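Annotated in Swiss-Prot:
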DOMAIN    8-292  domain 'Deacetylase sirtuin-type'
BINDING   Ala34, Thr117, Asn118, Ala119, Asp120, Gln137, His232, Thr233, Thr234, Asn258, Tyr262, Ile279  NAD(+) binding site
MUTAGEN   Asn118 to Ala  Loss of catalytic activity
MUTAGEN   Gln137 to His or Thr  Loss of catalytic activity
BINDING   Cys145, Cys149, Cys180, Cys183  Zn(2+) binding site
MUTAGEN   Arg192 to Ala  Dramatic decrease in catalytic activity
Amino acid sequence: MSNWTTYPQKNLTQAEQLAQLIKEADALVVGIGAGMSAADGFTYIGPRFETAFPDFIAKYQFLDMLQASLFDFEDWQEYWAFQSRFVALNYLDQPVGQSYLDLKEILETKDYHIITTNADNAFWVAGYDPHNIFHIQGEYGLWQCSQHCHQQTYKDDTVIRQMIAEQKNMKVPGQLIPHCPECEAPFEINKRNEEKGMVEDADFHAQKARYEAFLSEHKEGKVLYLEIGVGHTTPQFIKHPFWKRVSENPNALFVTLNHKHYRIPLSIRRQSLELTEHIAQLISATKTIYQKS
């Protein structure tokens with residue numbers, strides 16, 4: 001790894017090292033998971049969850065919002081009572097995250113592409129170029145046929161607001177349940193299901209094609225695979241592909257921003273760096289150093 005002049009350097013702070021590696025990189029492939037939004041305060045546990053869903057917690061003893069969002073509700077009226085509030089909280093009304101703004105200022109100076117397992121609004125509200133983002137797990141603001149009868153997504157924020165306003169006893173009025181125009185099955189949120197997968201429409205495939213083209217263009221050279229807030233729930237989307245590409249490019253570097261330690265394959269440990277400081281604080285400090293250098 002001698003081709004990276006700033007790796008490794010133990011005399012640097014984590015922010016100093018990250019800033020220098022970004023500056024030195026020919027290109028960045030950035031994988032972003034739930035930990036980055038959580039670092040900005042958009043957590044799925046605690047008061048944020050408990051304030052929005054006290055009735056659902058009382059009925060089902062949910063431990064967190066992720067568990068609740070994946071629950072098999074008793075009917076579509078209850079499903080949409082929960083999901084409408086969930087969509088408003090995590091998509092329509094979620095404010096901008098400072099770490100996303102800070103990261104954008106850094107990335108705009110580089111050749112980069114982002115893949116994310118997040119389905120919230122974080123990139124849109126922060127003003128990212130959509131052509132540089134691949135939402136591989138779907139988006140909370142979109143709907144799909146619950147039977148996956150055709151590959152098209154839909155959107156109607158007004159109906160979501162109406163569901164929230166008119167729901168009673170954890171049920172939305174039956175007439176507000178959206179239905180597929182092709183097979184008349186109820187709509188559901190466009191989010192990948194472990195068993196069923198998800199609807200992947202033309203826009204999804206366009207996002208995927210742009211991402212894959214970027215990867216093809218940067219198989220060689222100093223490519224920084226930067227993983228931010230990615231756990232081990234769905235490693236097949238970011239973590240494992242990053243490992244593979246780093247192993248195939250002796251000039252690539254794998255850098256993780258995460259307060260947790262995850263096992264890194266022995267084969268790429270000499271090309272890896274773990275940064276464990278608070279994600280939002282580390283990105284902010286990195287931006288300051290990067291812009292001064």
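Note: Cβ is positioned from N, Cα and C throughout, glycine not excepted.
The noted changes are left out; the structure has the residues it started with.
Quantities reported herein were computed from a predicted structural model and do not represent experimental measurements.
Known features from Swiss-Prot, placed on the structure.
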residue: Ala34; record: NAD(+) binding site; CB count, 10 Å: 20
residue: Asn118; record: mutagenesis position; CB count, 10 Å: 23
residue: Gln137; record: mutagenesis position; CB count, 10 Å: 17
residue: Cys145; record: Zn(2+) binding site; CB count, 10 Å: 23
residue: Cys149; record: Zn(2+) binding site; CB count, 10 Å: 14
residue: Cys183; record: Zn(2+) binding site; CB count, 10 Å: 12
residue: Arg192; record: mutagenesis position; CB count, 10 Å: 17
residue: His232; record: NAD(+) binding site; CB count, 10 Å: 11
residue: Thr234; record: NAD(+) binding site; CB count, 10 Å: 16
residue: Tyr262; record: NAD(+) binding site; CB count, 10 Å: 13
Which are the residues of the chain, Cys145, Cys149, Cys180, Cys183 excluded, whose CB is within 8 A of where the CB atoms of the Zn(2+) site average out, their centroid?
Ser146, Gln147, His148, His150, Pro181, Glu182, Glu184, Ala185
Find the one among the binding-site residues Ala34, Cys183, Tyr262 whose C-alpha lies closest to that of Gln137 (mutagenesis position).
Ala34
Once the chains shown are all counted, how many other Cβ atoms turn up within 10 Å of the Cβ of Asp120 (NAD(+) binding site)?
21
What is the pLDDT of the domain 'Deacetylase sirtuin-type' (8-292) when averaged and given as a whole number?
98
Whole-number answer please: how many Å between the C-alpha atoms of His232 (NAD(+) binding site) and Arg192 (mutagenesis position)?
16
Whole-number Å distance between the CA of Cys180 (Zn(2+) binding site) and the CA of Ala34 (NAD(+) binding site)?
30
Find the one among the binding-site residues Ala34, Cys145, Cys149, Cys183, Thr234 whose C-alpha lies closest to that of Asn118 (mutagenesis position).
Ala34
I'd like to confirm something. Which of the recorded positions, Cys145, Cys149, Cys183, Arg192, has a Cα closest to the Cα of Ala34 (NAD(+) binding site)?
Arg192
For Cys180 (Zn(2+) binding site), the number of other Cβ atoms found within 10 Å of its own Cβ:
20
